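Only one structure is covered here, and it is reproduced in the block below.
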Amino acid sequence: MSLGIRYLALLPLFVITACQQPVNYNPPATQVAQVQPAIVNNSWIEISRSALDFNVKKVQSLLGKQSSLCAVLKGDAYGHDLSLVAPIMIENNVKCIGVTNNQELKEVRDLGFKGRLMRVRNATEQEMAQATNYNVEELIGDLDMAKRLDAIAKQQNKVIPIHLALNSGGMSRNGLEVDNKSGLEKAKQISQLANLKVVGIMSHYPEEDANKVREDLARFKQQSQQVLEVMGLERNNVTLHMANTFATITVPESWLDMVRVGGIFYGDTIASTDYKRVMTFKSNIASINYYPKGNTVGYDRTYTLKRDSVLANIPVGYADGYRRVFSNAGHALIAGQRVPVLGKTSMNTVIVDITSLNNIKPGDEVVFFGKQGNSEITAEEIEDISGALFTEMSILWGATNQRVLVD
């Protein structure tokens, strides 16, 4: 009787369990993820892997074992895309990378760089507090800033490596003025901050003149020696560095312990023609139209056709970094031939005259900077028309166009 009662007590559980069992259960079909097609862009920047790799190796060969290399990749690698450039530096065993903002610090570390990571400008207190996560060597040029960084380091129980910037080059930007007792005393106090470690002393050249470089170098050598003495630091324990791209190529004695170079990696230097350009700015023809002599072109009718003309519509404008200064002044390359920009550059459109060309069709490649066939739009041409440094333009183009690694 008791056994029957026990089974009756379990009956509700059997019923519930049975009700929970699937009937004619069919497992869901495996969902196959659809591959999304790549977005087709109206314009893009090609970054030549082979040219970049060539330039890096050439700099390394130039320096040999006489000095170390810090690759400056600030400004999103001068507009060339840090995420594309940094891995090539890592592949070439570059030991030091210089950047500016915390996003760049994070990106370089996330890409797997394990070497020295240096900030090459003064940082805000908020930046410095966060940057301790990335094991960065901060640039310090005044006592107050050093004290604030020391407090951050103490709060986080860390010792932060720093590079003391001197104003030896006369930039009057980041550096500590040490040509007087007050400046030397500040340098001494910086060295005594318990949570900072001086690992480098640096300065910067404000102009590209070999004789001026030598003058500034002599001043830096003298001042850095004085600073080392008041700080009580061993010379072999501190990296001295001042050379930029121009100084590195033209004044070898400026190399010291390390050089900081950036533009040279992209072929952007007046000091040598031995380095290759890395960037090409491209688009395609959207449409072709025929217009009679006397028609005007673009906003404000700034150009009047002098003949019956064939005009190509290129989907690039100042929204893509092709500024209005190129209106009626710039050129593009189509089929290896130079063609003039007519009228004012619109936000999203440029018109070029292809009347003299044959067999041109929509979809054909257009180059606004770089080489196509035997023709080239040079950096000097871009600078002459725009009134801007080419670096300004490359950073602008990089910020407004997709960058793709080629060859």
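These residue numbers are counts, starting from 1, taken along the chain as shown.
Every residue, even glycine, has its Cβ placed from backbone N, Cα and C.
Residues as originally present; substitutions not included.
Here is what Swiss-Prot says about this protein:
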type     : residues                       : note
MUTAGEN  : LYS74 to Leu                   : Completely loss of racemase activity towards lysine
ACT_SITE : LYS74                          : active site, proton acceptor
MUTAGEN  : ARG173 to Ala or Lys           : Loss of racemase activity towards both L-lysine and L-arginine
BINDING  : ARG173, MET347                 : substrate binding site
MUTAGEN  : ASN174 to Leu                  : Loss of racemase activity towards both L-lysine and L-arginine
ACT_SITE : TYR299                         : active site, proton acceptor
MUTAGEN  : THR391 to Tyr                  : Reduces the racemization activity towards L-lysine by 2-fold. Does not affect racemase activity towards L-arginine
MUTAGEN  : SER394 to Cys, Asn, Thr or Tyr : Arginine racemization activity is increased by 1.5-1.8 fold compared to the wild-type enzyme, while activity towards L-lysine is decreased. Almost no change in affinity for L-lysine and L-arginine
When neighbour density is defined as the number of other C-beta atoms within 10 angstroms of a residue's C-beta, which of the mutagenesis positions ASN174, THR391, SER394 has the lowest density?
THR391
In whole Å, note down how far the CA of THR391 (mutagenesis position) lies from the CA of TYR299 (active site, proton acceptor).
29
Cβ atoms within 10 Å, counted per site: which of LYS74, ARG173 has the most, among these mutagenesis positions?
LYS74
In the three-state scheme derived from DSSP, which category covers MET347 (substrate binding site)?
coil
Would you count the other C-beta atoms found within 10 angstroms of the C-beta of MET347 (substrate binding site) for me?
9
In three-state DSSP terms, the structure that SER394 (mutagenesis position) belongs to:
helix
Of the mutagenesis positions LYS74, ARG173, ASN174, THR391, SER394, which one sits closest to MET347 (substrate binding site) when you measure Cα to Cα?
SER394
Once the chains shown are all counted, how many other Cβ atoms turn up within 10 Å of the Cβ of TYR299 (active site, proton acceptor)?
12
Can you tell me how far the Cα of LYS74 (mutagenesis position) sits from the Cα of SER394 (mutagenesis position), in Å?
12
Three states by DSSP: which one describes ARG173 (mutagenesis position)?
coil
